[in-house]
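These notes are about the structure you will find just below.
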Amino acid sequence: MGKTQKKNSKGRLDRYYYLAKEKGYRARSSFKIIQINEKYGHFLEKSKVVIDLCAAPGSWCQVASKLCPVNSLIIGVDIVPMKPMPNVITFQSDITTEDCRSKLRGYMKTWKADTVLHDGAPNVGLGWVQDAFTQSQLTLQALKLAVENLVVNGTFVTKIFRSKDYNKLIWVFQQLFEKVEATKPPASRNVSAEIFVVCKGFKAPKRLDPRLLDPKEVFEELPDGQQNMESKIYNPEKKVRKRQGYEEGDNLLYHETSILDFVRTEDPISMLGEMNKFTIDENDHEWKILKKLKQTTDEFRSCIEDLKVLGKKDFKMILRWRKIAREILGIEVKDDAKTEIEVVPLTEEEQIEKDLQGLQEKQRLNVKRERRRKNEMKQKELQRMQMNMITPTDIGIEAASLGKESLFNLKTAEKTGILNDLAKGKKRMIFTDDELAKDNDIYIDENIMIKDKDSAADADDLESELNAMYSDYKTRRSERDAKFRAKQARGGDNEEEWTGFNEGSLEKKEEEGKDYIEDNDDEGVEGDSDDDEAITNLISKLKGQEGDHKLSSKARMIFNDPIFNNVEPDLPVNTVNDGIMSSESVGDISKLNKKRKHEEMHQKQDEADSSDESSSDDSDFEIVANDNASEEFDSDYDSEEEKNQTKKEKHSRDIDIATVEAMTLAHQLALGQKNKHDLVDEGFNRYTFRDTENLPDWFLEDEKEHSKINKPITKEAAMAIKEKIKAMNARPIKKVAEAKARKRMRAVARLEKIKKKAGLINDDSDKTEKDKAEEISRLMRKVTKKPKTKPKVTLVVASGRNKGLAGRPKGVKGKYKMVDGVMKNEQRALRRIAKKHHKKK
């Protein structure tokens, strides 16, 4: 006999069924509460008292006894008897009766439950609507028991069916709990209509409305509201289905009424939405009057014959006709009397308040307009910065952004009437013959002034033209030469280190270049001086910004020290050629540093002595030691080995031999071929005190390229630099190193992730050791799985025994390709043709 296949019982005999039998649970529903507990914060592990309503056969009680703390009180109740379970109190009772409530109080005594579970369902089979309503009633009874026995911030988990009463139950839950969420765990079958609601944070109200837990009040059918007929009239294209059925007693789908009833009704919209046709009685006296209207056209007659096919425009036409018909029949009287509006004059306080409000509104609009303008300027500035459009024209942009507060606002000066006063400064430069005759000291030769002015202007024009031509040349060269473009981006190879300037000398030079002309008019002088002061501040600000860009961090750190405040810039700035600094500047600076330290030490000792003598007289003053000096005194107590070690480390960090000339000099110093005095002597040359101030850029760059010292180099130095560069080039590029590092990081992260997963698998007590081993081995196979590599194609030369062979050659496995001399010549010809075309491009 053949085997009979057992029915699957609507999919209940799935993996959860067999897993429940393996774990020893009484039903597959135990995995539902396990998954809900894991999803919502492991509330069972924190529960000391648990009540399971409708608990048969007891699978949820088994899970609770396993997850809850030791010595927890777990009570299970159902209408059918259950087999006893360890650590669980079970009894038989109906949860809708008073007997169940009294037994629960007897077992719990003065305790309150932390969690109430409900997984009950009624006997089904009467019909879907009846079964869903009975389930909702049962859920409400379970909620009633939970409200009586739950502790504050307790948890309630229940099962409900998807039905029309679902939203009503959710509303009741939300009145009693802080957080209400509906979920469907994976263990619940998809074909089942059940869903689970998790209610957390029980509010425990002191006074509870009994209607909130009364099934008659909660599930009461509310009467439907009045049907919205306006949507039918003003949006007839959108059809709304009657999902709740048709009205009781309305057995017909076709309705008609008289057109005069439509005119007399107070709710024409509803009538238009309900009726299919308006009938006309030709013998009616009122219709004979309305028939003579010019609005009663043939189109109107055809529209009222079938109202269900009309559109929005047709319905509006019918409503306008009804309005005119009501006026003619006297049903609706048109109010032609115009209401007279009495204008009451404002009082003085009201007028002031109105004007104040107008000014405030005007000020608000001005502020809003100014804010919008500033935002637009910021957006344009950001766009220019993103497009690298940062050029010297930014000065003009900044000046334009000042708006009304700009430096030269001639419109404001013209409105205020002081434009002529502002021009008096230039008017005073023109002297009359009488003034020249009165004062013999004042004599101006106009011809000489014009001649000098023309020659200076020509020189300035020529210089600016040369600078513009040179900038155009650099732009063209950077477009076609990538190396030159990279050099410009780096800022040049031989960029000198800027050491700062003295503010006093700069102010002296600016004062020497200024010419002030006295003016008898005080207001004119004051206006001109303000303008000159603003321009001077702008120029000094721009120069300061340029200096900040050129000043290196090392020089800034040195010159910020207070001891350099009164030092004049009397040291020459030596140029740096090919990465080697002249020895004279190094020696002079080191000597000056030593001398300055000795002078500072003597000065501090003198100040200390003088302070002791004058302490009685000048007690208000206090001499604070410099931080740098304290560091020097602290360093005296260090050992010589630590000093030497720090000096060596600092020396090794600062010096880097990067050129052949520097390597040659290092070899000569190491071999004793040169000493300090030789380096000092070499520092004195014609390039040392070169004056490069106020020279154009094209001249300076040409001098850097051609006018420089050619120092002798050796073969050994060149080989050493070559080996150094070779070692640097042998290192992987930044992208390759970063890619390798990322690969290692991903591998480590993947391994850590697998370790965590393996730990979770080991900690899962619900799985057997065999399942754990299989899952861990599956994870390890994913990590150790090697990427698939394409099989190599074997090349077989079509010569000898393989010549003219139709099938697979002997001894060749996998993919293969037949090649011969003709194919080789063809490939060579193709490469030659491609190379030829590449040269033409």
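For all residues, glycine too, the Cβ spot is worked out from N, Cα and C.
Where a substitution is noted, the model still shows the residue that was there originally.
According to Swiss-Prot, the active site, proton acceptor annotation covers Lys159, on the basis of sequence analysis. According to Swiss-Prot, the feature S-adenosyl-L-methionine binding site maps to Gly58, Trp60, Asp78, Asp94, Asp119, an assignment based on sequence analysis. What Swiss-Prot notes for the published mutagenesis of Asp52 to Ala is this: Abolishes methyltransferase activity.
Positions of the features from Swiss-Prot, shown on the structure.
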residue : record                               : Cβ contacts under 8 Å, 6 or more apart
Asp52   : mutagenesis position                 : Trp60, Cys61, Ala64, Ile74, Ile75, Gly76, Val77, Leu117, His118, Asp119
Gly58   : S-adenosyl-L-methionine binding site : Arg26, Gly76, Met82, Lys83, Met85, Val88, Thr90
Asp78   : S-adenosyl-L-methionine binding site : Leu53, Cys54, Ala55, Ala56, Thr90, Gln92, Ser93, Gly120
Asp94   : S-adenosyl-L-methionine binding site : Ile79, Cys100
Lys159  : active site, proton acceptor         : His118, Asp119, Gly120, Ala121, Gln135, Thr139, Glu194, Ile195, Phe196, Val197
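Across the residues annotated as binding S-adenosyl-L-methionine (Gly58, Trp60, Asp78, Asp94, Asp119), the two Cα atoms farthest apart lie 18 Å from each other. The binding-site residues under consideration are Trp60, Asp119. Their Cβ neighbour counts within 10 Å are lowest for Asp119.
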